[in-house]
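My questions all concern the structure below.
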Amino acid sequence: MEGGIIHGGADESAFKECFSLTWKNPYVLRLAFSAGIGGLLFGYDTGVISGALLYIRDDFKSVDRNTWLQEMIVSMAVAGAIVGAAIGGWANDKLGRRSAILMADFLFLLGAIIMAAAPNPSLLVVGRVFVGLGVGMASMTAPLYISEASPAKIRGALVSTNGFLITGGQFLSYLINLAFTDVTGTWRWMLGIAGIPALLQFVLMFTLPESPRWLYRKGREEEAKAILRRIYSAEDVEQEIRALKDSVETEILEEGSSEKINMIKLCKAKTVRRGLIAGVGLQVFQQFVGINTVMYYSPTIVQLAGFASNRTALLLSLVTAGLNAFGSIISIYFIDRIGRKKLLIISLFGVIISLGILTGVFYEAATHAPAISSLETQRFNNISCPDYKSAMNTNAWDCMTCLKASSPSCGYCSSPIGKEHPGACWISDDSVKDLCHNENRLWYTRGCPSNFGWFALLGLGLYIIFFSPGMGTVPWIVNSEIYPLRFRGICGGIAATANWISNLIVAQSFLSLTEAIGTSWTFLIFGVISVIALLFVMVCVPETKGMPMEEIEKMLERRSMEFKFWKKKSKLVEKQNQSA
């Protein structure tokens with residue numbers, strides 16, 4: 001349980017108040033921004049691998065048409081993040097929030113160096129694991145540190161800056177990817193530059209204090225009070241200190257120890273259990289609605305939609321990353337105005353519609369793929385696709401059939417008179433690719449020419465615009481404020497670990513799913529999961545807008561998990577506002 005100050009009506013002007021308070025007290029903004037670089041690291045790693053993977057496939061032929069190995073390179077960072085998030089929960093409670101961030105920075109920097117120097121895919125995977133460890137720790141620590149070092153009335157807006165820096169990191173990674181497309185060592189630069197923000201945060205965090213609430217919980221009361229006096233105004237700080245003192249003393253009295261966390265009691269505690277249902281559920285659904293298929297594989301999805309070149313795929317993916325960053329800015333404005341719950345519901349409605357569009361577009365693209373021209377294919381008989389030459393009925397072959405050939409892998413060379421006309425199915429290697437390009441034709445290995453490509457980009461854009469302000473940022477905000485102080489580190493670690501496990505499942509299965517059942521059916525699955533997520537939010541997630549953290553705990557204590565579990569204002573808030 002944690003103390004806080006009641007601020008009636010803060011939700012109506014939170015965005016302006018955030019600017020006003022941070023302008024008057026830039027120290028608060030400095031705390032939020034420095035810790036938020038952890039979000040930048042998170043976002044950069046999510047985005048950079050999507051572009052780097054295009055060039056890793058070109059450099060390592062063992063990776064090029066090996067779907068499992070591509071998924072491994074992407075998902076090993078996620079596997080590392082699972083362990084990192086679990087370790088982060090322990091490190092946050094035992095060593096402190098700041099120490100956990102410093103550990104994350106060191107691991108991320110080490111991983112970036114290993115990846116940049118990797119001579120083979122195996123060492124690249126090792127580097128991805130180290131980066132994942134750092135990202136996992138940072139993902140749950142940064143919003144927690146910001147939340148505990150923020151005045152209650154602008155807590156949502158400041159924690160949203162972490163979400164903005166996540167999406168900003170993704171946008172930056174696409175810019176970096178695009179900048180290094182023509183530079184020797186392309187993907188090595190893309191992955192190695194990731195160490196710079198980690199080093200920057202490491203330096204900045206050495207100049208900042210530990211979380212005041214963690215310090216108070218560990219008995220370092222004078223240090224905590226000194227920090228709170230720098231964060232809160234003179235008229236609010238004494239009340240905040242008293243509330244925090246009362247909450248910590250109550251916890252110690254109830255639990256009998258300020259150090260040892262009893263996991264059985266944690267699971268039995270009504271407030272913790274209900275908080276975990278909401279917090280873990282949001283983190284799981286954040287991944288299962290498919291966001292990181294878009295962020296990890298965005299250029300690949302663009303190529304599946306019919307855009308052939310790596311550079312074009314990266315350039316168009318930059319648009320989705322920009323929309324993602326824009327959506328997080330929207331979240332900062334609305335999070336303390338309309339609330340967490342409404343933002344989630346609006347977000348999921350839009351996600352469902354967008355996934356419906358993507359399902360339809362990719363279905364139409366697959367069923368209208370250009371046919372294979374026997375004349376074009378056999379023009380160079382020595383490079384004709386072997387599976388095509390041995391097929392009983394070549395009239396049934398189209399571009400999609402060609403790309404599924406595997407003995408050996410084959411590619412599609414578009415018609416010289418137009419990409420929608422029948423083209424050639426040839427063996428996929430660099431010399432054949434060059435031959436196709438020398439005839440001013442397009443070479444496809446991951447998707448087919450399509451007149452529906454721009455509609456796919458529209459669907460991706462709408463998906464990002466709706467996802468980012470709600471499901472993109474709100475789960476991290478809710479998890480930073482919904483747990484009692486005593487269990488906040490461990491519960492945050494549990495929720496973040498659930499997020500990364502879900503992330504791993506999605507990242508390791510997306511390309512395999514698209515190969516097995518097609519891109520359209522894969523997006524349909526995400527759409528169905530999004531409907532389930534919407535129902536979950538409506539029933540299980542409380543509204544915590546503008547509420548001090550001790551009041552959130554009391555709300556969880558007295559309400560049952562039913563459809564009307566939340567209200568605009570709790571009774572305690574109304575009573576305290578009336579008596580103020």
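Cβ coordinates are placed from backbone N, Cα and C, and glycine is handled just like the others.
Under its mutagenesis entries, Swiss-Prot includes C399 to S with the note: No effect on inostol transport or nickel inhibition. No effect on inostol transport or nickel inhibition; when associated with S-410. What Swiss-Prot notes for the published mutagenesis of C399 to A is this: Strongly decreased nickel inhibition; when associated with A-402, A-410 and A-413. Record note (Swiss-Prot), mutagenesis C402 to A: Strongly decreased nickel inhibition; when associated with A-399, A-410 and A-413. The unchanged residue is displayed. Annotation of the published mutagenesis C410 to S in Swiss-Prot: No effect on inostol transport or nickel inhibition; when associated with S-399; the original residue is retained in the structure shown. Here Swiss-Prot notes a mutagenesis experiment, C410 to A, with the remark: Strongly decreased nickel inhibition; when associated with A-399, A-402 and A-413. While the structure shown retains the original residue, Swiss-Prot records the mutagenesis experiment C413 to A with this note: Strongly decreased nickel inhibition; when associated with A-399, A-402 and A-410.
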Measuring Cα to Cα, how many Å separate C399 (mutagenesis position) from C413 (mutagenesis position)?
9
Rounded to an integer, what is the Cα-Cα distance in Å between C402 (mutagenesis position) and C413 (mutagenesis position)?
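Cα of C402 (mutagenesis position) to Cα of C413 (mutagenesis position) measures 10 Å after rounding.
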Which residues does C410 (mutagenesis position) neighbour through Cβ under 8 Å, counting only same-chain ones at least six apart?
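Spatial neighbours, sequence-distant, of C410 (mutagenesis position): C385, D387, Y388, C402, L403, C425, W426, I427, S428.
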Tally every other Cβ atom lying within 10 Å of the Cβ atom of C402 (mutagenesis position).
29
